[in-house]
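If you check Swiss-Prot, you get these features:
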{"type": "BINDING", "residues": "R89, Y93, S185, Y191, S283", "note": "isopenicillin N binding site"}
{"type": "BINDING", "residues": "H216, D218, H272", "note": "Fe(2+) binding site"}
{"type": "BINDING", "residues": "R281", "note": "2-oxoglutarate binding site"}
{"type": "DOMAIN", "residues": "182-290", "note": "domain 'Fe2OG dioxygenase'"}
{"type": "MUTAGEN", "residues": "H49 to L", "note": "Strongly reduces the catalytic activity"}
{"type": "MUTAGEN", "residues": "H116 to L", "note": "Strongly reduces the catalytic activity"}
{"type": "MUTAGEN", "residues": "H126 to L", "note": "Strongly reduces the catalytic activity"}
{"type": "MUTAGEN", "residues": "H137 to L", "note": "Reduces the catalytic activity"}
{"type": "MUTAGEN", "residues": "H216 to L", "note": "Impairs the catalytic activity"}
{"type": "MUTAGEN", "residues": "D218 to L", "note": "Impairs the catalytic activity"}
{"type": "MUTAGEN", "residues": "Q227 to L", "note": "Does not affect the catalytic activity"}
{"type": "MUTAGEN", "residues": "Q234 to L", "note": "Does not affect the catalytic activity"}
{"type": "MUTAGEN", "residues": "H272 to L", "note": "Impairs the catalytic activity"}
{"type": "MUTAGEN", "residues": "Q337 to L", "note": "Does not affect the catalytic activity"}
{"type": "VARIANT", "residues": "P285 to L", "note": "In strain: N-2; inactive"}
Amino acid sequence: MGSVPVPVANVPRIDVSPLFGDDKEKKLEVARAIDAASRDTGFFYAVNHGVDLPWLSRETNKFHMSITDEEKWQLAIRAYNKEHESQIRAGYYLPIPGKKAVESFCYLNPSFSPDHPRIKEPTPMHEVNVWPDEAKHPGFRAFAEKYYWDVFGLSSAVLRGYALALGRDEDFFTRHSRRDTTLSSVVLIRYPYLDPYPEPAIKTADDGTKLSFEWHEDVSLITVLYQSDVQNLQVKTPQGWQDIQADDTGFLINCGSYMAHITDDYYPAPIHRVKWVNEERQSLPFFVNLGWEDTIQPWDPATAKDGAKDAAKDKPAISYGEYLQGGLRGLINKNGQT
């Protein structure tokens, strides 16, 4: 008997271009679509977003295919290279031959220069980015920093849509998501094709599905993901696991667990997982994070009436820095070092 086909999740394509404009009614129409998606499977594709995705994929592929093992070691985060004491988040996440196939390069806010107040203090979760040699990778840093601000701009527009969807002012989220303080990160993940593929790099779920990364909720306010046109993601629904169709023309967007916390799970963080697929592909998430001290008081949108924004009585306010530290630590403890 053949395997039972997995249902396809409802993941709508939403035209987000009105969120860059001034037409309030069109913005509210987008907000209603975001609201419906957020309370269904929790995912939607943002289209007409204004970001050059072929350029993003092409430049990322050029970097992934040209960086050497020695360069990866020189850029490695502390979890892999103990000499790099200050690199907790930013840097290269190494593959381990025979054990771990996925590899990635993470970079943070380009505003975090050596004279930034949070770097000088220093404050956890803030790091100065490390970059490969410009002579060996000409233009890579310029590309990466430009992409950061391109996707930051898109994310700001989408956050305006989320704010309207929740009955808030448009700047409800963006006032906490500022260029000089945001802890948002870009991760350029490579899933390679390998022959043979190392068995220890393949995990098996309780239902027998082979996985590259086990179930989890994202540690973010929202996540804005570009991925290759290779189906790999699954979302957990009341009807069971469902496939999220791949679409390399849009950004796949979902709420993270901070959004779930502050909305009292009105917008939950969808539980999802990454299937094992032995095919060369990219997964390039932008984890949208607020600033270190930014704190949003939780409330229950479902019970707010007549403009009232009642606090969720059993949900304490958590600063974003505290949330991010604990969330990333918990994810590593659960699923291992990426």
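Placed from the backbone N, Cα and C atoms, the Cβ positions cover glycine too.
No substitution from the list is modelled in this structure, which keeps its original residues.
Neighbour counts of Cβ atoms within 10 Å were compared for the recorded positions H49, R89, and the top value is held by H49. Here the recorded positions are H272, R281, and the one ringed by the most other CB atoms within 10 angstroms is H272.
Looking at S185, Q227, Q234, S283, Q337, the recorded positions in this record, the fewest other C-beta atoms within 10 angstroms of the C-beta turn up around Q337.
When averaged over the domain 'Fe2OG dioxygenase' (182-290), pLDDT in the model lands at 98. Most other Cβ atoms within 10 A: among the mutagenesis positions H116, H126, H137, H216, that distinction falls to H126.
For the pair Y191 (isopenicillin N binding site) and the residue listed as '2-oxoglutarate binding site', the C-alpha distance works out to 5 angstrom. Helix first, then strand, then coil: DSSP counts for the domain 'Fe2OG dioxygenase' (182-290) stand at 9 helix, 48 strand, 52 coil.
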